[in-house]
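Worksheet: one structure, shown below.
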Amino acid sequence: MAMASVKLLAGVLRKPDAWIGLWGVLRGTPSSYKLCTSWNRYLYFSSTKLRAPNYKTLFYNIFSLRLPGLLLSPECIFPFSVRLKSNIRSTKSTKKSLQKVDEEDSDEESHHDEMSEQEEELEDDPTVVKNYKDLEKAVQSFRYDVVLKTGLDIGRNKVEDAFYKGELRLNEEKLWKKSRTVKVGDTLDLLIGEDKEAGTETVMRILLKKVFEEKTESEKYRVVLRRWKSLKLPKKRMSK
């Protein structure tokens with residue numbers, strides 16, 4: 001506080017009015033008191049704007065009590081007050097920006113953790129038969145028919161025929177729209193046989209296991225598809 005007072009005093013003494021006021025104090029000239037505007041009015045304005053009443057006490061002690069004849073112009077310290085207020089606002093703005101970045105990073109990490117947990121659950125599921133193969137493919141979109149065709153390496157016509165025959169399943173439910181969008185964790189089945197006596201059906205299954213962030217040079221999505229060429233499942237009664 002003492003160092004700040006000295007620096008402030010040194011700065012204001014560079015003004016001509018300050019030296020005139022000081023000369024009046026040394027000579028004891030009463031008229032020197034009328035050289036400048038009243039400090040009380042300015043200090044009230046300054047403390048109100050900055051919301052810091054202690055500034056009024058500080059400047060009053062320095063100039064009014066110790067040097068009563070040194071009546072300086074309020075403009076001598078006004079820039080100091082403005083810079084102080086600006087620095088406070090800048091610090092608050094920086095803190096808010098850092099907080100926003102931290103929140104965005106936290107949301108991305110949470111999303112990544114959810115995806116990892118979902119993949120681990122699929123790996124540990126005891127009901128999933130392990131006679132599968134993981135394939136890295138590239139798809140133009142995440143439409144059901146596009147993903148199934150790519151994963152099973154079959155033609156588009158075969159997918160359409162199976163759809164109209166009611167042989168396509170999405171998450172073990174009958175597919176009603178072949179343009180449905182699929183996501184990570186969805187299973188796509190093509191019915192290839194059934195055993196009415198045993199109450200089972202055989203399907204070719206595709207599981208959308210993973211989607212990479214980077215696309216191919218032709219702007220296709222890079223994915224990992226898990227394929228079962230023959231998977232026997234309990235037959236479910238499908239709604240018409």
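Here the Cβ of each residue, glycine as well, is placed from N, Cα and C on the backbone.
Marked as domain 'S4 RNA-binding' by Swiss-Prot on the basis of experimental evidence: 142-217. In the domain 'S4 RNA-binding' (142-217), the DSSP tally of helix, strand and coil residues is 18 helix, 32 strand, 26 coil.
Quoting Swiss-Prot on the mutagenesis of Arg143 to Ala: Decreased RNA-binding; when associated with A-145; A-149: A-156 and A-158. Does not rescue diminished mitochondrial transcription induced by EtBr; when associated with A-145; A-149: A-156 and A-158. With a cut-off of 8 Å between CB atoms and residues at least 6 apart in sequence, the same chain places Lys178, Ser179, Arg180, Thr181, Val182 near Arg143 (mutagenesis position), listed in sequence order.
Asp145 (mutagenesis position): 21 other CB atoms within 10 A of its CB, across all protein chains. For the mutagenesis experiment Asp145 to Ala, the note given by Swiss-Prot reads: Decreased RNA-binding; when associated with A-143; A-149: A-156 and A-158. Does not rescue diminished mitochondrial transcription induced by EtBr; when associated with A-143; A-149: A-156 and A-158.
In Swiss-Prot, a published mutagenesis experiment is listed as Lys149 to Ala, annotated Decreased RNA-binding; when associated with A-143; A-145: A-156 and A-158. Does not rescue diminished mitochondrial transcription induced by EtBr; when associated with A-143; A-149: A-156 and A-158. Other Cβ atoms within 10 Å of the Cβ of Lys149 (mutagenesis position), summed over all protein chains shown, number 20.
The Cβ neighbour count for Arg156 (mutagenesis position), using a 10 Å radius and every protein chain shown, is 11. Record note (Swiss-Prot) on the mutagenesis of Arg156 to Ala: Decreased RNA-binding; when associated with A-143; A-145: A-149 and A-158. Does not rescue diminished mitochondrial transcription induced by EtBr; when associated with A-143; A-145: A-149 and A-158.
Under its mutagenesis annotations, Swiss-Prot gives Lys158 to Ala the following note: Decreased RNA-binding; when associated with A-143; A-145: A-149 and A-156. Does not rescue diminished mitochondrial transcription induced by EtBr; when associated with A-143; A-145: A-149 and A-156. For Lys158 (mutagenesis position), applying a Cβ distance below 8 Å and a minimum sequence separation of six or more within one chain yields no residues.
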### Message
Taking only the residues in the domain 'S4 RNA-binding' (142-217), give me the average pLDDT of this model.
### Response
94
### Summary
Arg156 (mutagenesis position) sits from Lys149 (mutagenesis position) (Cα to Cα, rounded, in Å) at a distance of 6
### Task
Quick one: pull the CA-CA distance for Arg156 (mutagenesis position) versus Asp145 (mutagenesis position), whole Å only.
8
